[in-house]
Amino acid sequence: MDKTLSRNEAKELMQLLGLDMTCWGNLPLMRTKYLSKCKEFHPDKGGNEEKMKKLNSLYLKLQECVSTVHQLNEEEDEVWSSSQIPTYGTPDWDYWWSQFNSYWEEELRCNEEMPKSPGETPTKRTREDDEEPQCSQATPPKKKKDNATDASLSFPKELEEFVSQAVFSNRTLTAFVIHTTKEKAETLYKKLLSKFKCNFASRHSYYNTALVFILTPFRHRVSAVNNFCKGYCTISFLFCKGVNNAYGLYSRMTRDPFTLCEENIPGGLKENDFKAEDLYGEFKDQLNWKALSEFALELGIDDVYLLLGLYLQLSIKVEECEKCNSNEDATHNRLHMEHQKNALLFSDSKSQKNVCQQAIDVVIAKRRVDSLNMSREDLLARRFEKILDKMDKTIKGEQDVLLYMAGVAWYLGLNGKIDELVYRYLKVIVENVPKKRYWVFKGPINSGKTTVAAALLDLCGGKALNINIPADRLNFELGVAIDQFTVVFEDVKGQVGDNKLLPSGNGMSNLDNLRDYLDGSVKVNLEKKHLNKRSQIFPPGIVTMNEYLVPATLAPRFHKTVLFTPKRHLKESLDKTPELMVKRVLQSGMCILLMLIWCRPVSDFHPCIQAKVVYWKELLDKYIGLTEFADMQMNVTNGCNILEKHNA
């Protein structure tokens, strides 16, 4: 301890710790007091910042000096350990005492001469005295540390590629390497063999240090092995690492600068001794993120929680699944068989939401790539294919066919040329010509404009937007349209026209400020929370509104205005056929597509879906003829139940 701090520094440190100088050298007590004083002097706790800085500097200096002195003592061959002190009074003790004091006498030797008494005359200095250089007061240069000293400061760099670099990990392993002093390595080699019943253990020297390598029959955390070794290395340095490549590490430690000292199996380890199950236990299946992404892509799911719920349903056994047993959905049966094993692993995963979010990102990325590489006509044809597949699952028998054809009859009662209107709208959104991209559905309340707009939105795919919100919130509302095929600005409010009972709103004013969005001539910036801005042509679509005034600057952006008028018989027939509203038949894209199949020739459809269109035309002819459909139209006109059959 006398070689650590100066006398004044030691006194100052003990005063700051609140200890008497008699406690100097009691490191555990000083450590306890140091932690206590840190809380007392800390500035955040109302302490003295200057005292805190001084205490830290002195205590850290003490720790460094103690470590340095310990290392120097280990390097000195002539230092006696306490167990080697001979018995007092024997010749061996006398020799030991003389050797012990010779070191201190050399250290305490002083070359200065005592001043002479005043009566003595000074002697004449010789030439040799004059030429003797004066003693320098500068600090002597520190001895350059060799590799043996440096080896104890860090883990060998030669082995870093074979070990785990994780600092805080709960991972369990069967291979470990311990780096410490040579003396402690001998002790730990025996203790570790006994404690962990090691399958293999070896000890290797590395300059003035040593390493112990062990293979255990059971898996352990690195912290468990490290804590066990700490019990034998209270002062000596210690590095404990988990090993990722056991044979690679052992092979490297048999070559320079390492030296094999001993091992419990003669001949050591061979490369063919190792298999994955030998080192890491039985192989465990891991969750396949790619399979989950493929599942989301096939179903077109872009909702995290919907994907999470659907995939969890696949974790049950196929034999116990009600959907599979009912054979209602062939696609579900196939997906359940393909993904049941992976879904079971997914149910045990602790990062379910993160995995689902990545799968959703894959779906969005695929959709964005398709929007760049495919024409709008091909995108719409693919959308129709999905709706036709959905029709195969939903419309299964005569009752379902009649229900959806009742919806077709209602639409033809709304507008006798509704099929021509829909066909022209589809042509407009596919061509997407600037300033000819938006239609306006205008009419009083309960005139059917929102029903038609919702069905067209479901047919083509897209999102409905609320434009009546304050202008400062529009950016995130418009961001919903990113990568969408169409949009609907629903129930836009504006300045009151002839109907004074309507409430006014700022929807028209907001649309007037979005002329670039409606024109489609230039790309606009769309943004969502937690996502970067996306530049794209804003999607075409529909604007629904009551009898509001359209600003003169906004009217040229609308390609066509479709006027709707309330019809009493439509409302009455709908009230008497509640199934259409309960099952949302009129708002479904399937109903509009069935209407096109019923009314339009096959040649009007894209070639890739014409075969399915022919199939559905034949199916409709099988379940409903022209006479029965005419009866449905008559029921709509009379305000009766559309599904009511007439007596012959």
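Just so it is clear, glycine is given a Cβ too, placed from its N, Cα and C backbone atoms.
Don't look for the substitutions in this one, it keeps the originals.
Predicted, not measured: the structure shown is a model, and the values here were computed from it.
Per Swiss-Prot, the feature domain 'J' maps to 12-89; the stated evidence is sequence analysis. Residues belonging to the domain 'J' (12-89) score a mean pLDDT of 76 in the model.
Other C-beta atoms found within 10 angstroms of the C-beta of HIS332 (Zn(2+) binding site) number 19, with every protein chain shown included. DSSP gives HIS332 (Zn(2+) binding site) a helix state. As annotated by Swiss-Prot, Zn(2+) binding site applies to CYS321, CYS324, HIS332, HIS336, with the evidence given as sequence analysis.
The number of other CB atoms found within 10 A of the CB of ASP361 (variant position), across every protein chain shown, is 14. According to its DSSP assignment, ASP361 (variant position) is helical. As a natural variant entry, ASP361 to Gly appears in Swiss-Prot alongside the note: In strain: Isolate S3 and Isolate S5.
The domain 'SF3 helicase' annotation in Swiss-Prot covers 417-579 and is backed by sequence analysis.
Quoted from Swiss-Prot, the note on natural variant VAL440 to Ile is: In strain: Isolate S5. Just so you know, the Cβ of VAL440 (variant position) picks up 22 other Cβ atoms within 10 Å once every protein chain is counted.
Reduced to three states, the DSSP call for THR450 (ATP binding site) is helix. Here the Cβ of THR450 (ATP binding site) has 20 other Cβ atoms within 10 Å, regardless of which shown protein chain they belong to. For GLY443, PRO444, ILE445, ASN446, SER447, GLY448, LYS449, THR450, the entry in Swiss-Prot reads ATP binding site.
In the three-state DSSP scheme, GLY520 (variant position) is classed as coil. When Cβ atoms from all protein chains are considered, those within 10 Å of GLY520 (variant position) total 20, not counting its own. Among the sequence features in Swiss-Prot, the natural variant GLY520 to Glu is noted as follows: In strain: Isolate S2.
Sequence-distant neighbours of LEU594 (variant position) (same chain, 6+ residues apart, CB-CB distance under 8 A): MET391, TYR404, MET405, GLY407, VAL408, TRP616, LEU620. Under the DSSP three-state reduction, LEU594 (variant position) is assigned to helix. Among the natural variants in Swiss-Prot is LEU594 to Ile, noted as: In strain: Isolate B0.
Neighbour density at the Cβ, taken as the number of other Cβ atoms within 10 Å, is lowest among the binding-site residues ASN446, SER447 for ASN446. Sequence-distant contacts (6 or more apart, same chain, Cβ under 8 Å) of CYS321 (Zn(2+) binding site) comprise GLN313, HIS336.
Looking only at the binding-site residues CYS324, GLY443, ILE445, GLY448, the one with its C-alpha closest to ASP361 (variant position) is CYS324.
Contacts of ILE445 (ATP binding site) defined by a Cβ separation under 8 A and a same-chain sequence distance of 6+ are given as ASN546, PRO566, in order along the sequence. Other than the site residues CYS321, CYS324, HIS332, HIS336, same-chain residues with C-beta atoms no more than 8 angstroms from the centre of those residues' C-beta atoms, the Zn(2+) site, are LEU314, VAL318, LYS323, ASN325, ASP329, ASN333, LEU335, MET337. Burial estimate for the binding-site residues (HIS336, LYS449): highest at LYS449, by number of other CB atoms within 10 Å.
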